[in-house]
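Enquirer: So Swiss-Prot lists the following for this protein:
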type    : residues      : note
MUTAGEN : Pro702 to Gln : Abolishes interaction with Fkbp59
MUTAGEN : Pro709 to Gln : Abolishes interaction with Fkbp59
MUTAGEN : Trp713 to Gly : Disrupts Ca(2+) inflow through the channel. Calmodulin has little effect on Ca(2+) flow
MUTAGEN : Trp814 to Gly : Does not abolish Ca(2+) inflow through the channel. Calmodulin has no effect on initial rates
Amino acid sequence: MGRKKKLPTGVSSGVSHASSAPKSVGGCCVPLGLPQPLLLEEKKFLLAVERGDMPNVRRILQKALRHQHININCMDPLGRRALTLAIDNENLEMVELLVVMGVETKDALLHAINAEFVEAVELLLEHEELIYKEGEPYSWQKVDINTAMFAPDITPLMLAAHKNNFEILRILLDRGAAVPVPHDIRCGCEECVRLTAEDSLRHSLSRVNIYRALCSPSLICLTSNDPIITAFQLSWELRNLALTEQECKSEYMDLRRQCQKFAVDLLDQTRTSNELAIILNYDPQMSSYEPGDRMSLTRLVQAISYKQKKFVAHSNIQQLLSSIWYDGLPGFRRKSIVDKVICIAQVAVLFPLYCLIYMCAPNCRTGQLMRKPFMKFLIHASSYLFFLFILILVSQRADDDFVRIFGTTRMKKELAEQELRQRGQTPSKLELIVVMYVIGFVWEEVQEIFAVGMKSYLRNMWNFIDFLRNSLYVSVMCLRAFAYIQQATEIARDPQMAYIPREKWHDFDPQLIAEGLFAAANVFSALKLVHLFSINPHLGPLQISLGRMVIDIVKFFFIYTLVLFAFACGLNQLLWYFAALEKSKCYVLPGGEADWGSHGDSCMKWRRFGNLFESSQSLFWASFGMVGLDDFELSGIKSYTRFWGLLMFGSYSVINVIVLLNLLIAMMSNSYAMIDEHSDTEWKFARTKLWMSYFEDSATLPPPFNVLPSVKWVIRIFRKSSKTIDRQRSKKRKEQEQFSEYDNIMRSLVWRYVAAMHRKFENNPVSEDDINEVKSEINTMRYEMLEIFENSGMDVSSANKKERQPRPRRIKVWERRLMKGFQVAPVQNGCELDAFGNVNGQGEMQEIKVESIPSKPAKETAKERFQRVARTVLLQSTTHKWNVVLRAAKDSQIGRCTKNERKSLQNLGRAIEEAKRLIMLNPGCPSGRESPIRIEFEDEKTSTLLELLNQISAEISDSEKPKIRPIWRPPLKTVPARAMAANNTRSLTAPELKISRKSSPAPTPTPTPGVSHTALSQFRNRELPLCPSKLIANSAPSAPTAPPKKSAPTAPTPTYKPTTHAPFSVEGGNRENTRASDGVRSDNSNFDIHVVDLDEKGGHLGRDNVSDISSIASTSPQRPKHRN
């Protein structure tokens, strides 16, 4: 055979795992790209890396690089490579060794970042910089997408941001790494269109990953000059994304909460009022804040605009706002309730006097007091309460009652004449006061729009109520003016028109319409009073809940209206004719007037279902019990029609009354529960918005005093230009100083935040990962010490006498899966059936296989074509496949073993029979003796079975020859020839079960060219791991009269096909059959495992028979030396 072709990845073509077709192992079909079955040497390699065995890893890599017999870039069943295992264990020396020895890094950099292994990240970044070529993808981009642990769009910087690791982010940013800028979700550029067309899911997830990186607190701290405003903007942008892209709403909302929490955490680091004031008043467009100046609170206004409720409700900010709110009234919060009520009542009664004083002398003491936020609030609230009082007087016609009680005789006569003259009346004195208030309200809203802008104005829901209220009042004023002109014209033509009673007016007379709009405006005016409840801690949460419930009512109204309209259409179509009959009975008077006296019932019933609008009204009032079954007793109605009408009405009552109304109640209860859960935050946020409206430099005078000219208004006109010039000069002079001061404070906050994060991390309790890390470091140090001692000529065999170290459950599970050949692939459920429906013609399952669909032959008859089509349809049917599985399982609860497991099953049976036979040889053997054989790194089932059989054999041997003391043989230790002879003699009478390498009786090895005699003599009797099959087949003792077994034949050269590779089937061959040129030799069940060491010239020095997989972790074989 010629030499095998070497692949670029360091794997020979004969053992390449990247085959052109999926491989099937143990009934599993492994798809392309997924981890392929491993060779035994590859399993040993991964196991040595996981346990930190540097010497053996170094030897395996050297041998692999010279002979190309294994794939050093192999993966375990879960897709983890050697570098990944070393990174998970945070073994920097192992990572350096693997990188230096040429192991492909693949996505190891991402794994190191994910594990937050900073040293490995630095090493892998340097390695990536060395091997990267311009125009080619990076190492982590070359990983197969089927086995990649990370999404293709993930970059090192993005992953570090996801982990929020400040140190790794700093390293990457210092190197010039950058996070890609996300496109707008509505972006229509060529790149976005192409990515969406290729894979819309991947494009959407890529946007989520980018925003997850951008929301990292550490990344914001490192890249933003103003982390607080950056967090605000990201939070608001994520809110818009959540509303636009509903599919990823939960992810975006989680990121939004993360940004909000980061802003609050930064705010936690403020320590003085000066720091807090500078942060909240920073505005690049205005002059810097100085202690004692009026606070603009620009940052707080932005927080309210971005709805940062937790930031606004923070205790630091609330304390500062409280001090500003009650400025000018020292000690007010410490007063008793009675004193507070007296103080507020005094301001409420004297508010006109305060307003007049401010209009005349705005800079006096009283004028300065009125500019304080709390006093301004009390003045405005008192003025609004007085307006509501005027509305009550107008609605009750109090001016007429006052004339009747306190008026003179002439005034009473004029009042009587006005009552008779109902048309063409001018507004009363109280109505004129209302007009002045309305003008003041409109002017106040106009000033607010100019001050804050239209967008900010529309964000406040209470402004909508103000706008609606003002619109209604203005409409009333216009209609009253139009009605007065119209009526005055009519009276001028006919004076008797002024005495027409109101019941004779037209239905849509302008004055009647104005009165209706005036009543609606009064309702909104009274509701605006709820806004003042935000000040009170008890009524504030109720006011917020009311706002949420209004939103629920609006959402519920759409469904309710749909159901109402549907049933109204049906009932109107069914009962319109009979309603028309009732209407004809009602309107029987001359002129088409309704006869309410004689036919009052008909006049009521026809309106119920006379048209679509009346039907809708009837169903609406039916929700409140205002419509009954009597309304269906119409003239001439038939029983069938009446039945269908009642059935539809009953269905509407069930759906709308029982279901939908209860749904509305549940929605409102849920809204209140949400507010109650966060009542403190919600109330403080609502109260802060109310406070901020009085902190602003808005109109100090309330309506209607704000429309009257004052001294301050005149002074402001003449000083406007000079103030503008002073402000610009101040801005230019202090802009740099302001930025420097704010920047220093923000850096201090960031430093404190990072330091607090590190302290919190250091104070975390010790976890299981920390303990495992310590164990791994101790294990690695043990292997290094053993190698040093062995290279120094010391005997380290006694190190193997130590009992097996307990391993974490995670490591046990990983080792079991690795050695068992575990694969993440579906099992093919199918089998070959004979004509009688038996599996493989034997009535039992040998191996589950999928029968292939028959191919079309070159020439076939019509009959053959029909048979082929019918068989294809049968094989593709689900029923056939399920029946195949059922026949294969034979109605068994556990199924049958596969072909690869049959030999293990037979060996288990033989082991049970052999144990019984050994016990029957000497039933009185003592108990409690332990086996001198130690099996390491086997699965629990195999280790327990071997230990049990060894104990039985040892007890029988000790009971028959008590004077002969058994020799304990540690693993990887040379067994003397004299001990072997004693054992062979003992096996003739009472066989002792040993698990060791089979060798010829001759103690002296036969010279072999190219093989170190010293190495063979030193390691010829090292114990090898055996599975139960090899134990029974080769090492189990037989009866005294049974003929001795022949030695095992020499194993052929391996082909390394995973389909014939059986893990755990390891057996030592005869010494004369070993060759230094063979690394591993195997057949279906036997292996000879060797680790070849090379001298400096590349020649063979010797061959170490590694005992088992445990030798990698328990000790390191010494490099054999030449003997003279």
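For all residues, glycine too, the Cβ spot is worked out from N, Cα and C.
Unsubstituted: the structure retains its original residues.
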Enquirer: Hey, which of the mutagenesis positions Pro702, Pro709 is the loneliest by Cβ count within 10 Å?
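Expert: Counting other Cβ atoms within 10 Å of each of the mutagenesis positions Pro702, Pro709 gives the minimum at Pro709.
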Enquirer: Calculate the distance in Å between the alpha carbons (Cα) of Pro702 (mutagenesis position) and Pro709 (mutagenesis position), and round it to a whole number.
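Expert: One finds 13 Å between the Cα atoms of these residues.
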Enquirer: Sequence gap of 6 or more, Cβ distance under 8 Å: name the residues on the same chain that satisfy this around Trp713 (mutagenesis position), in order along the sequence.
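Expert: The answer is none.
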Enquirer: Which state, by DSSP, holds Trp713 (mutagenesis position): helix, strand or coil?
Expert: helix
Enquirer: What three-state secondary structure does DSSP assign to Pro702 (mutagenesis position)?
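Expert: It is coil.
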